[in-house]
Amino acid sequence: MDELAFGEAALEQTLAEMCELDTAVLNDIEDMLQLINNQDSDFPGLFDAPYAGGETGDTGPSSPGANSPESFSSASLASSLEAFLGGPKVTPAPLSPPPSAPAALKMYPSVSPFSPGPGIKEEPVPLTILQPAAPQPSPGTLLPPSFPAPPVQLSPAPVLGYSSLPSGFSGTLPGNTQQPPSSLPLAPAPGVLPTPALHTQVQSLASQQPLPASAAPRTNTVTSQVQQVPVVLQPHFIKADSLLLTAVKTDAGATVKTAGISTLAPGTAVQAGPLQTLVSGGTILATVPLVVDTDKLPIHRLAAGSKALGSAQSRGEKRTAHNAIEKRYRSSINDKIVELKDLVVGTEAKLNKSAVLRKAIDYIRFLQHSNQKLKQENLTLRSAHKSKSLKDLVSACGSGGGTDVSMEGMKPEVVETLTPPPSDAGSPSQSSPLSFGSRASSSGGSDSEPDSPAFEDSQVKAQRLPSHSRGMLDRSRLALCVLAFLCLTCNPLASLFGWGILTPSDATGTHRSSGRSMLEAESRDGSNWTQWLLPPLVWLANGLLVLACLALLFVYGEPVTRPHSGPAVHFWRHRKQADLDLARGDFPQAAQQLWLALQALGRPLPTSNLDLACSLLWNLIRHLLQRLWVGRWLAGQAGGLLRDRGLRKDARASARDAAVVYHKLHQLHAMGKYTGGHLAASNLALSALNLAECAGDAISMATLAEIYVAAALRVKTSLPRALHFLTRFFLSSARQACLAQSGSVPLAMQWLCHPVGHRFFVDGDWAVHGAPPESLYSVAGNPVDPLAQVTRLFREHLLERALNCIAQPSPGAADGDREFSDALGYLQLLNSCSDAAGAPACSFSVSSSMAATTGPDPVAKWWASLTAVVIHWLRRDEEAAERLYPLVEHIPQVLQDTERPLPRAALYSFKAARALLDHRKVESSPASLAICEKASGYLRDSLASTPTGSSIDKAMQLLLCDLLLVARTSLWQRQQSPASVQVAHGTSNGPQASALELRGFQHDLSSLRRLAQSFRPAMRRVFLHEATARLMAGASPARTHQLLDRSLRRRAGSSGKGGTTAELEPRPTWREHTEALLLASCYLPPAFLSAPGQRMSMLAEAARTVEKLGDHRLLLDCQQMLLRLGGGTTVTSS
């Protein structure tokens, strides 16, 4: 390290001597700068040339300003500085070259930048002030001098090559500086520092240690605090003989280059302020305040306050940036999920993110599975073709269609993959694991997809089918039928042949009118041989003409679609798309796809009334011909009489496919999903039926039976009542079709073979609706199958019949147990129908029949089990009831979610009756009564919510209300002493019921009275339960006897006078009669009994009735009471 040329003592002495001069000079400079800043117009020549320089550059001697004539001499300035400092200047080699990036510095055009002249020597000393930045003024604004309150503190900093600074401090723009970012506000340095403060700072430099020799050359660093603004200052020491004061306005748009600053990293952001000048002892010190970004300074030079403020700002900025990134990230995810939803389920669907991702995963798995099947099929077809020789392939192509693979022989899943459907934005997938309400497909924005990859290598090129394979239109068919009918009725050939034979004779007679009559007679005798030969020839010609017409209609007029041909590919494509649309619920689009599928098969639907009439007439004629087996045999020869067996098989398969599509369109029409009148629907039904019969063994018997039943539905719906006998014919054909092949009827149609179901279908008053109403007693089946809706109506009919057997049995029932046995029979049939019918469990596929898409109906099964349990309780068959407890305890979820209170009333009534009818409990627990009260509350809510409900609702409400009353009565009777004791002692009534039990009984009785106002059969139970309530309350027995007498006498006079009155008032049943006898014999006082032995006779009659009803436990009780009354004798039934 080189020795310094001066010491600290010399610097302090020099500064002390010049203190007074410095103070005076600084005051003058401040006044002059104030005058210049406030009145620029008073010095017009000061900002003119040669001071006005428009360019910026280095502040060294090479600057353009050095050539100005009014510049100071650099040599004189250097000599003065050396004389002043007292030693030569040592300039070591720089450690590293400074960066050359310019800093933003803009000069006013009227002010020339300060440039040292030849006699002026410039020494840049960078000073770094490390404080947080303050707001930055706009460029080009002239800043007035500011005088901060606190003095500027200059930290000790080593100065290389100088003993001290003469006065003031100055700075210039360092090289390679940049404007700080807009997010980091900077404040300008003060324009002019106060003289005392500046003088104090300069004096404090004398006590600092010099820099070591290894420091950067010509570089000094001074740390200060000026209004919390980071400033980099580089001083210029100027010595002149005369005082020259200049002030230069700077701007951020200009750039100033310097040699470099060792304490600043390259790229430091700076800000230029107004140029400041300081004159002291003939030396001019020009300074330019700069603003330096604190982030570019060394960490160890940052002040504590700067660190705290900088870290707070950094955290806020990082948090803001993090939030912005997170927002963009979430927005990107949401956009992609929305796009994925549009691809998977379409734009109309509303799903959450989880459901969209789940469906996308399911569809991806489906695509992977499909690709796997396609690869396997491709390998199979490749191996099949490789096994054939070239000769076989050529011969197969020459024979026509030899390489076609039968569509019927393939597996269903292979057929599905061979002709994939078109994919649109909302289509679901073919067989998603979520079954068919949640299927999805990928969106391609196009109407169709390319053919399946399974045919890329093995599919035979579609051959151009012959014209006869395309089929005939229905108008042409009807014209041929009319021609054949005319040939059989009008016999035009006979007239034609007769005219041809008689023409020669007539001609000869005309030319020989004057001839002899004997010759004419001879000529006529010669033509007699044609008279007996002409009729057979004419009829033979007519027969041949009719056979030709039939052959054209059935054999050569039927369109035959060969597998893998162009029409077949289009057909399967539209059919699979129709399956997807049906699964998605887009029924109009599905009908459109089915229409296109029929058009691809060469069977377009009629588009005008004339076409519709022709098509309907042709289908009627064809069905009549097929009933005669002529049309069916001819249809079996479709494609040509001399064709091979493979073509006939393809013809049957084509007829099967067309029949299935016609059948599905008919179902859509029946459910209101396809437009058209009754004639169009009848035409669809007949077309499906005729083609299904022509398909032969190519169609399954279940599908054929379903088509027959659909035709019977159409007869019942569209035809007048006089033609409803055709319904029986079609149902019989369906049953024969099933029994002929397998000997069994599909589960979904077994109820049609039952007498009750057959009678309901033929004679029932029902109708198929497009939007069936919601029901509590059965779930809806396939929404596009009318037979499923009829089956649902039949299940509800069975439940209603079972309830009516209890509520209003037939008046001619001689057997008392018949009402219960009939009800249990209906319920058993309902259980079997519920096991085989319900919501679809497979698919909505066009080819799927009802037999393959049925499932259990848990709702109907639950109601049937509940009703059966109540009937077993009324019969006092507790063992049979206990077997059904598990089925009733688990209520279906559909009934739990409903808002109607009737299912909850049924469930709590079952629980309450189960607790109260338990004969092992003599006393009632509060919990049992609480459940009973809850059931009563739900029942009252049900009566209030459905004042005009259906008959099945009222029958179920009557059953539940009667069950609660019977359960309360049974509990009260168990709490009584034995009836024999009461009778022996002649008591009139037993102990009364508690207030809680009596209040609950009155509430249920009020519900029964309210129900009886709209449901007449409930009136019988009102009389009996009202008499029971009076007995429980201990009321006057007179009114009780009248109420019991109504139930006793109505049974005796079954055909009494006033038949109209008897019909209006419902007749009591055997069960009600028995209950009235027991109540009268056990609880009425002896005064109300007409004869002494009447009580015993009443008990004997009750015992006989109970025996008919099958209540063995009550029969045993009656016999015990008779034993006590008769003194050891028993009374049996006679």
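Cβ atoms here come from the backbone N, Cα and C positions, even for glycine.
So, quick note: what you're seeing has the original residues, none of the substitutions.
Sequence annotations record features per position, and here Swiss-Prot assigns domain 'bHLH' to 317-367 based on sequence analysis. The residues of the domain 'bHLH' (317-367), classed with DSSP into helix (H, G, I), strand (E, B) and coil, number 43 helix, 0 strand, 8 coil.
Quoted from Swiss-Prot for the published mutagenesis S331 to A: Weakly affects phosphorylation by SIK1. Taking all protein chains in view, 10 other C-beta atoms sit within 10 angstroms of the C-beta of S331 (mutagenesis position).
Around S332 (mutagenesis position), a 10 Å sphere centred on its CB holds 10 further CB atoms from the protein chains shown. In Swiss-Prot, the entry for mutagenesis S332 to A states: Weakly affects phosphorylation by SIK1. The structure shown retains the original residue.
In this chain, no residue six or more apart from S354 (mutagenesis position) has a CB-CB distance below 8 Å. In Swiss-Prot, a published mutagenesis experiment is listed as S354 to A, annotated Does not affect AMPK-mediated phosphorylation.
Listed in Swiss-Prot is the mutagenesis experiment S389 to A, annotated as follows: Abolishes AMPK-mediated phosphorylation.
Here the residue is the original one, but Swiss-Prot notes a mutagenesis experiment at this spot, S395 to A: Strongly impairs affects phosphorylation by SIK1.
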